[in-house]
Amino acid sequence: MAQTLQMEIPNFGNSILECLNEQRLQGLYCDVSVVVKGHAFKAHRAVLAASSSYFRDLFNSSRSAVVELPAAVQPQSFQQILTFCYTGRLSMNMGDQFLLIYTAGFLQIQEIMEKGTEFFLKVSSPSCDSQGLHPEEAPSSEPQSPVAQILGWPACSTPLPLVSRVKTEQELDSVQCTPMAKRLWDSSQKEAGGSGGNNGSRKMAKFSTPDLAPNRMPQPVSVATATAAVAVVAVGGCVSGPSMSERTSPGTSSAYTSDSPSSYHNEEDEEEDAGEEGTDEQYRQICNMYTMYSMLNVGQTVEKVEALPEQVVLESHSRIRVRQDLASLPAELINQIGNRCHPKLYDEGDPSEKLELVTGTNVYITRAQLMNCHVSAGTRHKVLLRRLLASFFDRNTLANSCGTGIRSSTNDPRRKPLDSRVLHAVKYYCQNFAPNFKESEMNAIAADMCTNARRVVRKSWLPKTKPLHLVEGDNYSSFISDTGKIEPDMMSMEHSFETASHDGEAGPSAEVLQ
């Protein structure tokens, strides 16, 4: 029997993918162009189909050389995910990790969805350590991005041979997150001297697509694609639209910036950042994507979550603030915040009507509660987040919680994180209201609310504290019970003693008289 010889070349598959990526960056041997909002990305069908179920179904139903993705997908996030398909690595700005997660859900890339979610949650926390972050490799070992190549940055002009440098990859299951050293919008902020505030619109390099066919083929959607898991693309600041400043003039204050009666937090003056005005159509698109993304949880029963019933709260000035149940948002408030609220708030309706905060989350809040949150917050997105969290979680729940679930060494291990579905819905709604609202800021505010709630609850316990000698242990309580049993005998003895003493007092006087 002939012997079989076997030879294995380590990391040969990685080197092939690396060479394919270099060919893609140079536009060599690419057989498909993916168009995202006018930006064209050349790629290989085989690599896309092997990485994404979305593209696999799409290529099975169409042989077109040009594929156009829906408008909800952002070019920057798709570029990063396309690089991941070739290299298995992600590189992004801090704060954009959830945008990538949701885009990966739309493209049905399960590796990012399954392995990256927990990792990105840790990275987005303000208390996370740096163990999960890997420094960027040298520029020579990292393939260039299409944006860099088109802008004329140095790049190889000739295709590299297949026997190219080999990267030593880590574990197949690991997900690397290499934060960029500089953000694309940092330079413009420094030039402006920081006076203009944070701009919600992410600045991306735009490049032309001369190789595109003049007539783009409409994207066919199969049944499997339509029912596939799709994710939200708005978290991280993807809602685009005409920018609008939230900052009021120095001499004018917003008419809708009063504090909520249910708020027990110490709220100082918060800076109001510039936001973006999202249209109803964009809101519906993103909500539809969230609905399809929720279908990832197949076989799981999603319970309906509703906001807490509103209660009239006594304030420190011994007066009751009466809330007005409005049928629709006031015109003055609409002029200030634009179309960034729930679409149904702009039409008149029953104040007790239950509105789904974000389509597909099964998290409901009454029209009156949501409207009062907006009226109280005005243009301040941080206050809006506090109002919404206070609408869903009462004081005791917040006090007994560890916030977003990211613990520090000083946290009580008995504290449980808040309901993740409610947190995600509230965060997403606030992200739609203010696209530049970062995930790390939201986590910090939620943790601060839990801390403040614990302080208030602790103060309410102080007057009811028992003296130390009353909580000594079982011996003292058993002694109390025993003394309770002998109390009648002691009373009878005391009564007889008093009688004897009186008789004793009368005795000598009688003897003297005699």
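Glycine too: its Cβ is placed from the backbone N, Cα and C atoms.
Summarising the annotation, Swiss-Prot assigns domain 'BTB' to 30-94 and lists sequence analysis as the type of evidence. The feature domain 'BEN' is assigned by Swiss-Prot to 360-457. For the mutagenesis result Q23 to L, the note given in Swiss-Prot is Abrogates transcriptional repression.
For the domain 'BTB' (30-94), the mean pLDDT of the prediction comes to 88. When the domain 'BTB' (30-94) is classified with DSSP, helix, strand and coil residues number 29 helix, 16 strand, 20 coil. Under DSSP, the residues of the domain 'BEN' (360-457) split into helix, strand and coil as follows: 61 helix, 6 strand, 31 coil.
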